[in-house]
Amino acid sequence: MAGRGGRVLLALCAALVAGGWLLTAEAQEPGAPAAGMRRRRRLQQEDGISFEYHRYPELREALVSVWLQCTAISRIYTVGRSFEGRELLVIELSDNPGVHEPGEPEFKYIGNMHGNEAVGRELLIFLAQYLCNEYQKGNETIVNLIHSTRIHIMPSLNPDGFEKAASQPGELKDWFVGRSNAQGIDLNRNFPDLDRIVYVNEKEGGPNNHLLKNLKKIVDQNSKLAPETKAVIHWIMDIPFVLSANLHGGDLVANYPYDETRSGTAHEYSSCPDDAIFQSLARAYSSFNPVMSDPNRPPCRKNDDDSSFVDGTTNGGAWYSVPGGMQDFNYLSSNCFEITVELSCEKFPPEETLKSYWEDNKNSLISYLEQIHRGVKGFVRDLQGNPIANATISVDGIDHDVTSAKDGDYWRLLAPGNYKLTASAPGYLAITKKVAVPFSPAVGVDFELESFSERKEEEKEELMEWWKMMSETLNF
């Protein structure tokens, strides 16, 4: 993954150096703006942010520009390719890019899953530019975030669909053309339907998390999954993400799990075990967006049913049922909590409105990112201080566990309250601790687990000591 991303980066950088900022011929696609148009874009920036639509070559150029400006805290990599061969590019921002630092949580933003929903794509490009600019200015909030969080930003999960939508004239950009990938697959209905599995497990007993454990090969062999879907599944499996948001368009609301209803009906509040923290996470986004959180905002369209919306948030199933969505897949296949944010009534609004969308969402994007530092965090180790990977962290009263990463580090998002946490692992004695969780920051709770073999040896030594004492006392 990283090697291929490195080769792409070297090629892009060579082209940038040779041509000032132009891309290679490989990046010039049919329908892409001419060089003169790209130069116009370079001139139309405000505080380092270009409030214009970025076609695929320009998206690559924008990410490379951020990397060239902030090489010490960023890197570009790809998680795979779209059906038509475009790279699914990610820019990472961290004080140690490319490395998972033990104890540091991992965050991701994904945009443009539906190719014709363009605002999220642009906001994530703007966000990368903003984080780089503000870090260099010494903005304390941004510096602290980048030093304490590994941030991954994927502006476009569906670059093929976006190119198709962007090539349409006028209003045809908006509602239909380019929504699906180049195969005609709706990516947000294409993930393994883990909701149906967990709903059965709720009734009959069974796992409540990591429902795709050790099934990567099956994912690769599933011909019904789009290449974009497979790439993201591997990404989710490979990196210990804690928090995520998937940016869409077509309405104004922050949507939280579950997306698919339990009964199969079209509309039904479908709470997940972490309903309390998910409501709080959704509000952390919506409350900083003045339009999204406005209780008097009229529906985007006359016949829209926004009755499930509360403070700019909604439970997914209460709004409308979505089987096979990426949001619930994150929650049920990994440790990652994800919400879906609808950013705009129009899916592909006029270019001149992009600046106002950025102004409405900038604080929300930062606020949501900060939520990763809530709940409980820590390490699970053995008595010798060695990390225990894949240890289970259970919360009494919440039927959804998380697991420790390879360094024994774990993160458990929780709403404020008093909890009992239990750490367990095969071959070890479980330990339970009580913890009072504030709104923020995350409380550190470490666990040291004793192995069964160590306990047996300890019991043997205690027995020998007892026998020695009895022998000395009774003189035999």
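Quick reminder: no glycine exception, Cβ is built from N, Cα and C everywhere.
Contacts of E342 (active site, proton donor/acceptor) defined by a Cβ separation under 8 A and a same-chain sequence distance of 6+ are given as H248, G249, G250, D251, L252, V253, A254, N255, in order along the sequence. What Swiss-Prot records for E342 is active site, proton donor/acceptor, and it gives sequence analysis as the kind of evidence.
The Zn(2+) binding site feature in Swiss-Prot is assigned to H114, E117, H248; the stated evidence is sequence analysis. H114 (Zn(2+) binding site) has a Cβ environment of 24 other Cβ atoms inside 10 Å.
According to Swiss-Prot, the domain 'Peptidase M14' annotation covers 52-372, on the basis of sequence analysis.
The annotation that Swiss-Prot gives for the naturally occurring variant S244 to P reads: In hyperproinsulinemia obese fat/fat mice; reduced activity. When secondary structure is read from DSSP and collapsed to three states, S244 (variant position) falls in the strand class. Within 10 Å of the C-beta atom of S244 (variant position) sit 24 other C-beta atoms, taking all shown protein chains into account.
According to its DSSP assignment, E342 (active site, proton donor/acceptor) is in a strand. Shown in sequence order, N112, M113, G115, N116, G120, R179, N188, L247, G249, G250, E342, K347 are the same-chain residues outside H114, E117, H248 whose Cβ sits within 8 Å of the Cβ centre of the Zn(2+) site.
Taking the C-alpha positions, the distance from H114 (Zn(2+) binding site) to S244 (variant position) comes to 17 Å.
Rounded to the nearest whole angstrom, the C-alpha distance between E117 (Zn(2+) binding site) and S244 (variant position) is 18. Here the domain 'Peptidase M14' (52-372) returns a mean pLDDT of 95 for the predicted model. Annotation for the binding-site residues E117, H248: lowest Cβ count within 10 Å of the residue's own Cβ, H248.
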